[in-house]
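S.K.: Attaching a single structure in structure tokens format; questions to follow.
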Amino acid sequence: MNKVRTCWNEGRPALAGWLQLPGTLHAEALARLDYDAVVIDMQHSPIDFGQVAPMLIAIELGGAEPFVRTQVNDPSDIMKLLDAGAYGIIAPMVNTRAEAQTLASALHYSPRGLRSFGPRRPSLRYGSGYLAQASETVVGLAMIETREALANIDEILSVDGIDGVFIGPTDLALDLGHAPLVDTEEAEVVSAIAHVRERAHAAGKRVGIFCGSGGFARVKLAEGFDFVTAAPDLAMLSAAARQVIADARAL
């Protein structure tokens, strides 16, 4: 069973790390912390497929569920990542029901979807019984990042085969005419985020959000979000380095 899905089945939200730097060592190190999942960001990072495959192994070895935010909502890319051992897919810029259906079809085998059969790494974890439980091992979230997606939110949420939606607050803020801040307090953006959360839960779906800090993640967890990421690795590295430098220079 997918660890994130286990959290949800037990009535708990899932907390995830976020990786923008390539490499297996720090991927495993983060996965060994108290994260339920670790997301590899292939959209806004230099990480390519040759790098992501061993990172998926490292995250699984560390004990967290390996997720990927894909470059685009492309079925061939999604299927390849699933075969490489991704157990969660976050697809960017899903604006319509048709685009959500594209994501859903890539996540599931026939008759529920169009995923091609070749689960090289999943079959190592789940054995010969993988096909029968494949849909339960994968979590699929469609990113809500535009005014168009907001207008179509109920249609997107009506798609069978996706678990829910994941809010990208910076692109959403930008498309609504505001500064692209992660932990935004802009009233229109805050209202839009709350609306997505409410519509998702009304539809019986899960809702996640990207957060830039642990404090903001705590707020979103308290608000009822089901899947929350808290600060990417590069931001945490920079913040820690700034603090070390400040401590060293505090003469």
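Cβ atoms here come from the backbone N, Cα and C positions, even for glycine.
Copied straight from Swiss-Prot:
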MUTAGEN   HIS44 to Ala  Retains 40% of activity for the decarboxylation of oxaloacetate. 36-fold decrease in affinity towards phosphate
ACT_SITE  HIS44  active site, proton acceptor
MUTAGEN   ARG69 to Ala  Loss of decarboxylation activity
BINDING   ARG69, THR170, ASP171  3-hydroxypyruvate binding site
BINDING   GLU145, ASP171  Mg(2+) binding site
MUTAGEN   PHE210 to Leu  Efficiently catalyzes the first step of the aldol reaction to generate the enol intermediate from hydroxypyruvate, but its configuration hinders subsequent C-C bond formation
MUTAGEN   PHE210 to Tyr  2-fold increased activity. Increases the electron density of the interacting aromatic system
S.K.: Restricting to the recorded positions HIS44, GLU145, THR170, ASP171, PHE210, which ones have a CA within 10 Å of the CA of ARG69 (mutagenesis position)?
M.R.: HIS44
S.K.: Among the recorded positions listed here (HIS44, GLU145, THR170, ASP171), which has the Cα closest to the Cα of PHE210 (mutagenesis position)?
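M.R.: Nearest candidate: THR170.
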S.K.: Relative to the Cβ position of THR170 (3-hydroxypyruvate binding site), how many further Cβ atoms are located within 10 Å?
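M.R.: Step by step: centre on the Cβ of THR170 (3-hydroxypyruvate binding site), count other Cβ atoms within 10 Å, giving 19.
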S.K.: Determine, for the 3-hydroxypyruvate site, the additional residues of the same chain whose CB lies within 8 Å of the mean position of the CB atoms of ARG69, THR170, ASP171; present them in sequence order.
M.R.: GLN43, HIS44, PRO92, MET143, GLU145, GLY168, PRO169, LEU172, PHE210
S.K.: Using all protein chains in view, find how many other C-beta atoms are within 10 Å of the C-beta of ARG69 (mutagenesis position).
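M.R.: By my count, 25.
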S.K.: On a C-alpha basis, identify the one among HIS44, THR170, ASP171 that is nearest to GLU145 (Mg(2+) binding site); the candidates are the recorded positions.
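M.R.: Comparing Cα positions, the candidate nearest GLU145 (Mg(2+) binding site) turns out to be ASP171.
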S.K.: Using DSSP and three states only, what is THR170 (3-hydroxypyruvate binding site)?
M.R.: helix
S.K.: Measuring Cα to Cα, how many Å separate HIS44 (mutagenesis position) from ASP171 (3-hydroxypyruvate binding site)?
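M.R.: Cα-Cα, rounded: 12 Å.
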S.K.: Rounded to a whole number, what is the top Cα to Cα distance in Å among the residues the record ties to 3-hydroxypyruvate, namely ARG69, THR170, ASP171?
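M.R.: That value is 15 Å for the farthest Cα pair.
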S.K.: Output the one of GLU145, ASP171 that, of all these binding-site residues, has the highest number of other Cβ atoms within 10 Å of its Cβ.
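M.R.: Compared across GLU145, ASP171, the most Cβ atoms within 10 Å surround GLU145.
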